[in-house]
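S.K.: Following this message is one structure expressed as structure tokens.
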Amino acid sequence: MGNISSSGGEGRRRRRRNHTAAPPPPPPPPSSSLPPPPLPTEIQANPIVFAAVTPYPNPNPNPVYQYPASYYHHPPPGAMPLPPYDHHLQHHPPHPYHNHSWAPVAMARYPYAGHMMAQPTPYVEHQKAVTIRNDVNLKKESLRLEPDPDNPGRFLVSFTFDATVSGRISVIFFAKESEDCKLTATKEDILPPITLDFEKGLGQKFKQSSGSGIDFSVFEDVELFKAAADTEIYPLAVKAEAAPSGGENEEEERSGSKNAQITQAVYEKDKGEIKIRVVKQILWVNGTRYELQEIYGIGNTVEGDDDSADDANDPGKECVICLSEPRDTTVLPCRHMCMCSGCAKVLRFQTNRCPICRQPVERLLEIKVHGNNGSGNNTGQGETVEQE
């Protein structure tokens, strides 16, 4: 009987030992890369306070990592997913014994998804520019009115032009342009068109013959200074055709199908004096109409025949960004030629503003200027870059 009682007591004691709760796992060793942050002053001075604010350990910890309440934010809709976990740089989650109010600084390794969104690469379209040869070029800054010495009150039209081939110049008053680039004089009975043949040459000067000038006193101010954009009638138009006169294709030349440059101008009154202002210049090449645009700074990039010291040290020839390479890229639509192609390719990924006027950039036009022979008819080979 004693043996049975003894064995029963041992069995009960053995069963009690089997149901004893296992002790909690020891805390992980601290990270060697970053020291734990210091405790607050009041906790260091009073350890009892630290024990009071320490949360009771959870016997069933959640296997999913819980972000500190002061750190986690709900990501906005459409945010990029988090990058893969980096086992070399990340630190283990804080032990439940640690206070969440002072999470380790290394927890910043878990980035907020909104800051990881990469900037989209701008869409860039490359197009080849068209090279056009302009055989006749009227220098629009030279277009002016001169008083007729033999006929007081009348004014003669004069200008300077360059021509690489022979051709014909026509001056039309109150001209209207048709679809095939043909100019029609709307007041031909009062001011008939003036036509003059020319030979090839540079720096040629045109001037109306005496007695054929315009008398502004016979016209109303509304007719002279009316906006040409409203009526599509320009008070003055000059058409320079690059076509030999008297050839077998004379009828084709009169139809306007030959290469030509058209300069359209209006009259303006400045301090009682009537002056000419050029509105636009048009190129008609192989049946296609092109409108010429000024490029600011292209004159500084053309290497002329003058090799003087002042020209060699001209600071306007270099790129405004690197200050070393020559300018060969124009910003559109402001038309500032101010950069080299290398800086332009880098700049378009950083900003969409012109370095000169800070206007938005729509296209970058690279122009390779072959040289300047003094004619002003330089041709260019370039590439346009469209950025959206």
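Every residue gets a Cβ built from N, Cα and C, even glycine.
For the mutagenesis result GLY2 to Ala, the note given in Swiss-Prot is Abolishes myristoylation and plasma membrane localization. Experimental mutagenesis at this site is recorded by Swiss-Prot as ILE321 to Ala, annotated: Reduces E3 ligase activity. The annotation that Swiss-Prot gives for the mutagenesis experiment CYS354 to Ala reads: Abolishes E3 ligase activity; in association with Ala-357. Swiss-Prot gives this note for the published mutagenesis CYS357 to Ala: Abolishes E3 ligase activity; in association with Ala-354.
Relative to the rest of the structure, where do these features sit?
M.R.: ILE321 (mutagenesis position) counts 16 other C-beta atoms within 10 Å of its own C-beta, drawing on all protein chains shown. In the three-state DSSP scheme, ILE321 (mutagenesis position) falls into the coil class.
Long-range neighbours of CYS354 (mutagenesis position) (same chain, six or more residues apart, CB within less than 8 Å of its CB): VAL331, CYS334, HIS336, CYS338, PRO360, VAL361. CYS354 (mutagenesis position) falls within neither a helix nor a strand when secondary structure is assigned with DSSP, and so counts as coil.
For CYS357 (mutagenesis position), the count of additional Cβ atoms within 10 Å of its Cβ stands at 12 [all protein chains shown].
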S.K.: Please report the distance from the Cα of CYS357 (mutagenesis position) to the Cα of ILE321 (mutagenesis position), rounded to the nearest angstrom.
M.R.: 14
